[in-house]
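Pulled from Swiss-Prot:
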ACT_SITE  HIS32  active site, proton acceptor
ACT_SITE  ASP129  active site, charge relay
BINDING   GLY31, THR34, THR150, VAL341, GLN343, HIS358, TRP361, ASN362, SER363, GLU366, ASP382, GLN383  UDP-alpha-D-glucose binding site
BINDING   HIS32, ASN94, GLY381  anthocyanidin binding site
MUTAGEN   TYR102 to Phe  Decreases affinity for phloretin 2.9-fold and increases affinity for UDP-glucose 2-fold
MUTAGEN   PHE130 to Ala  Decreases affinity for phloretin 2.1-fold and affinity for UDP-glucose 1.5-fold
MUTAGEN   THR151 to Ala  Decreases affinity for phloretin 2-fold and affinity for UDP-glucose 4.9-fold
MUTAGEN   PHE198 to Ala  Decreases affinity for phloretin 6.4-fold and increases affinity for UDP-glucose 1.4-fold
MUTAGEN   ASP382 to Glu  Decreases affinity for phloretin 2.8-fold and affinity for UDP-glucose 1.2-fold
MUTAGEN   GLN383 to His  Decreases affinity for phloretin 3.7-fold and affinity for UDP-glucose 2.1-fold
MUTAGEN   GLN383 to Ala  Decreases affinity for phloretin 3.5-fold and affinity for UDP-glucose 3.6-fold
Amino acid sequence: MMGDLTTSFPATTLTTNDQPHVVVCSGAGMGHLTPFLNLASALSSAPYNCKVTLLIVIPLITDAESHHISSFFSSHPTIHRLDFHVNLPAPKPNVDPFFLRYKSISDSAHRLPVHLSALSPPISAVFSDFLFTQGLNTTLPHLPNYTFTTTSARFFTLMSYVPHLAKSSSSSPVEIPGLEPFPTDNIPPPFFNPEHIFTSFTISNAKYFSLSKGILVNTFDSFEPETLSALNSGDTLSDLPPVIPIGPLNELEHNKQEELLPWLDQQPEKSVLYVSFGNRTAMSSDQILELGMGLERSDCRFIWVVKTSKIDKDDKSELRKLFGEELYLKLSEKGKLVKWVNQTEILGHTAVGGFLSHCGWNSVMEAARRGVPILAWPQHGDQRENAWVVEKAGLGVWEREWASGIQAAIVEKVKMIMGNNDLRKSAMKVGEEAKRACDVGGSSATALMNIIGSLKR
């Protein structure tokens, strides 16, 4: 089987002309899809000018994925779409539906060569989600595969270490050479359980990171300097390929938020707090009410994206009923309660002066590009380590003791982040560094240009 697959892509068939043909393979969920759409858009445009095939895993889970994919191909007619069908297992009680989809992708990745071999012109390289690492690196060893991780460099280090971590105790901080220790509270509990569904496919793919041509990270040199230096020194994990920061990637342009932008235009500069916990973080009704009462007491203008279900199509809640008439009216006097916004448009508005965030990595990079300070409220997964990175880089502060009865803490922290001039200056400095990194001649732009240049030789 392997012999048949590898002979489909002998090294001599790789394209060597001035327009490399690259395949971009995204994972599942908006947290994975968004950076891959940004990458595909960048690679198809100047100065990279690649022929791009974008692989879409079918079926999709959320309405947001469907909407963004449809919009993307409408605005990028030169990018070829390749659907890759996987079999989704039946829903299981207490198992994250996204984990089930991640596993189905990982288990199906070995079938990709059959689909890729039919593409024309021949492929120069693949840029893939980590879920495809084992399948691609074992069946297509002659084809350069750049694993693109959708989290921070620091959390990627932890993922790479999971094969060792799953054998260790969760009672003490995890020490990885060259890096500050990882507190156990920051590490997802499943990482200590090799039988957990997420841990099992993470281990399967992490073992094959060494066969990737490189590890691409949506971060930049000055944001995670110690981690990037340690990873590339060989002291942290000796068998990793080069770890290359290529961010923050330019985001796609969307239609402006007609309902919110006029309201924002009327607010004083840096006076609005943007509140969002991402596409996969659903809060309980009690948490939502606590946060709502805290925001109301803070007397701060805000835009709040309220989410009560992990999967958007399952979110049937009515905001007025959720908050109750009295609190809903009070909140509506000070801000906007919505189900969805164009986040990059909101963060880029001059009226927005702070971001109460779960610290999903896409949100962190979008705030970093614009120098918007973050008040971190991580919920699960990589978010606690991402919050650690945010605080260390000077982009925000991390309140580590959020709990029930948080109204007073909300009031205190919101006032702190909206009125802290030192933090605002620090965040603006991060924004300037992010802009330099992704501008022509910057460290991230140059790194990606060097990769594409190597495919033309």
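Just so it is clear, glycine is given a Cβ too, placed from its N, Cα and C backbone atoms.
Heads up, this one's the original sequence, none of the swaps are in it.
A map of Swiss-Prot features onto the structure.
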{"residue": "GLY31", "record": "UDP-alpha-D-glucose binding site", "DSSP (3 states)": "helix"}
{"residue": "ASN94", "record": "anthocyanidin binding site", "DSSP (3 states)": "coil"}
{"residue": "TYR102", "record": "mutagenesis position", "DSSP (3 states)": "helix"}
{"residue": "THR150", "record": "UDP-alpha-D-glucose binding site", "DSSP (3 states)": "coil"}
{"residue": "PHE198", "record": "mutagenesis position", "DSSP (3 states)": "helix"}
{"residue": "SER363", "record": "UDP-alpha-D-glucose binding site", "DSSP (3 states)": "helix"}
{"residue": "ASP382", "record": "mutagenesis position", "DSSP (3 states)": "coil"}
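In this structure the residues listed as binding anthocyanidin are HIS32, ASN94, GLY381; their two most distant Cα atoms lie 22 Å apart. Within 10 Å of the C-beta of SER363 (UDP-alpha-D-glucose binding site) we count 27 further C-beta atoms, all protein chains included. When the Cα positions of GLY31, THR34, THR150, VAL341, GLN343, HIS358, TRP361, ASN362, SER363, GLU366, ASP382, GLN383 are compared pair by pair, the longest gap among these UDP-alpha-D-glucose-binding residues is 23 Å. Other Cβ atoms within 10 Å of the Cβ of GLN383 (mutagenesis position), summed over all protein chains shown, number 28.
Taking CA atoms as the reference points, THR150 (UDP-alpha-D-glucose binding site) and the residue listed as 'active site, proton acceptor' are 6 Å apart. Rounded to the nearest whole angstrom, the C-alpha distance between SER363 (UDP-alpha-D-glucose binding site) and the residue listed as 'active site, proton acceptor' is 12. The recorded positions close to TRP361 (UDP-alpha-D-glucose binding site), defined as a CA atom within 10 A of its CA, are ASP382 out of TYR102, ASP129, PHE130, GLY381, ASP382. Closest to GLN383 (mutagenesis position) in space, going by CA atoms and restricting to the recorded positions GLY31, HIS32, ASN94, TYR102, PHE130, is GLY31. Taking the Cα atom of each, TYR102 (mutagenesis position) and ASP382 (mutagenesis position) are about 15 angstrom apart. Cα distances from PHE130 (mutagenesis position) to the recorded positions GLY31, HIS32, ASN94, GLN343, GLY381 are smallest for HIS32.
In this structure, the CA atom of GLY31 (UDP-alpha-D-glucose binding site) is 21 Å away from the CA atom of ASN94 (anthocyanidin binding site). The closest partner of ASN94 (anthocyanidin binding site) among the recorded positions, by CA position, is PHE198; the full candidate set was ASP129, PHE198, GLN343.
Listed in sequence order, the residues of the same chain lying 6 or more apart from the residue listed as 'active site, proton acceptor' and placing their CB within less than 8 Å of its CB are SER26, ASP129, THR150.
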